[in-house]
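Novice: Straight out of Swiss-Prot:
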- 32-270: domain 'AB hydrolase-1' (DOMAIN)
- Phe40 to Ala: Reduced catalytic rate. Minor effect on substrate affinity (MUTAGEN)
- Asp110 to Asn: Loss of enzyme activity (MUTAGEN)
- Asp110: active site, nucleophile (ACT_SITE)
- Arg111, Arg114, His155, Trp156, Tyr219: fluoroacetate binding site (BINDING)
- His155 to Asn: Reduced catalytic rate with fluoroacetate, but increased catalytic rate with chloroacetate. Minor effect on substrate affinity (MUTAGEN)
- Trp156 to His: Reduced catalytic rate. Reduced substrate affinity (MUTAGEN)
- Trp185 to Phe: Reduced catalytic rate. Minor effect on substrate affinity (MUTAGEN)
- Tyr219 to Phe: Reduced catalytic rate. Minor effect on substrate affinity (MUTAGEN)
- His280 to Asn: Abolishes hydrolysis of covalent reaction intermediate (MUTAGEN)
- His280: active site, proton acceptor (ACT_SITE)
Amino acid sequence: MPDLADLFPGFGSEWINTSSGRIFARVGGDGPPLLLLHGFPQTHVMWHRVAPKLAERFKVIVADLPGYGWSDMPESDEQHTPYTKRAMAKQLIEAMEQLGHVHFALAGHDRGARVSYRLALDSPGRLSKLAVLDILPTYEYWQRMNRAYALKIYHWSFLAQPAPLPENLLGGDPDFYVKAKLASWTRAGDLSAFDPRAVEHYRIAFADPMRRHVMCEDYRAGAYADFEHDKIDVEAGNKIPVPMLALWGASGIAQSAATPLDVWRKWASDVQGAPIESGHFLPEEAPDQTAEALVRFFSAAP
């Protein structure tokens, strides 16, 4: 994949060793540490329009999720354990410790947001604040899977099918699939919101059969272990205790299932939120508005 360092001016590259393999990250800026996590079918590059603005106030760590982008791919098992959001969160905590950050702020989009809220539920003492972009909790998505929503996020069921069914089908035309997925979730319904260099980065990553397998394992974990972890928390009345911001696209995925802020109030003790004039990909479709909201939230006194 192309390096694309020019999309992250002032950032350096880090390969961070953990007990489950290396995590790739770009690190830039000075100030309190802020970890940014991407989603499917992307890499850390999706933050390129927002990270430099955040780096004016924070030390920003933009990481590839375990198995995605340039991060190592932990070997999976029948329970998809390394790709549960719980396991991913633990590995990213370890990576942050390696960088010297035991306590940090966290923002995640899509799958990265699922890792983020799981980290907040399992290890709240690690976080100062949490932001999630264009998601509802995994449990809520599955519980709200009516006809309209099942058609909109069909990939949740498709990618969760037993291996190698989705892997083999995706291998028929991976370039078409990844570009179609990106375009279909934007407000405009095309690729015009993306930097072409970023799209090429996502395309090359998705072209790797092993990376596609990891993405399927991510969704298999979401359909089984992640759902059960969420179910235990919601039934026990456990809530995210740290200050939380929920942002969603006015034309995004989360708002089409429910009113996001109402849902998150069931899951978090101190949550605020608002829509962004965007589709699903807030940091690329509406970077100024997204960056402004994140800076305001993370800069405010607790």
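Numbering starts at 1 and runs along the chain as displayed.
Note: Cβ is positioned from N, Cα and C throughout, glycine not excepted.
Thinking about packing and proximity, how do these listed features fit into the structure?
Specialist: Residue density at Phe40 (mutagenesis position): 20 other Cβ atoms are found within 10 A of its Cβ, drawing on all protein chains shown.
Taken residue by residue with DSSP, Asp110 (mutagenesis position) is part of neither helix nor strand, so it is coil.
Around Asp110 (mutagenesis position), the same-chain residues at least 6 positions away in sequence with a Cβ under 8 Å from its Cβ are His38, Gly39, Phe40, Gln42, Leu133, Asp134, Ile135, His280.
The Cβ neighbour count for Trp156 (mutagenesis position), using a 10 Å radius over every protein chain in view, is 17.
DSSP assigns His155 (mutagenesis position) to a helix in the three-state reduction. Cβ neighbours of His155 (mutagenesis position) (same chain, under 8 Å, six or more residues apart in sequence): Lys181, Tyr219.
In the three-state DSSP reading, Trp185 (mutagenesis position) counts as coil.
Counting Cβ atoms from all protein chains shown, Tyr219 (mutagenesis position) has 22 others lying within 10 Å of its own Cβ. Mapped onto three states, the DSSP output places Tyr219 (mutagenesis position) in helix.
The local packing around His280 (mutagenesis position), expressed as other Cβ atoms within 10 Å of its Cβ over all shown chains, amounts to 25.
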Novice: Looking at fluoroacetate and its recorded binding residues Arg111, Arg114, His155, Trp156, Tyr219, figure out the farthest C-alpha pair and report it in angstrom, whole number.
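Specialist: So the maximum pairwise Cα distance among the fluoroacetate binders is 16 Å.
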Novice: Determine, for the fluoroacetate site, the additional residues of the same chain whose CB lies within 8 Å of the mean position of the CB atoms of Arg111, Arg114, His155, Trp156, Tyr219; present them in sequence order.
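Specialist: Filtered neighbour residues, in order: Phe40, Asp110, Ile153, Leu159, Ala160, Asp218, Gly222.
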Novice: Specify the nearest of the recorded positions Arg111, Arg114, Trp185 to Trp156 (mutagenesis position), where nearness means the distance between Cα atoms.
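Specialist: Nearest listed residue in space: Arg111.
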Novice: Which is it, of Arg111, Arg114: the one of these binding-site residues whose Cβ has the most other Cβ atoms within 10 Å?
Specialist: Arg114
Novice: Taking the Cβ of Trp185 (mutagenesis position) as reference, which residues of that chain separated by at least 6 in sequence fall under 8 Å from it?
Specialist: Gly252, Ile253, Gly279, His280, Phe281
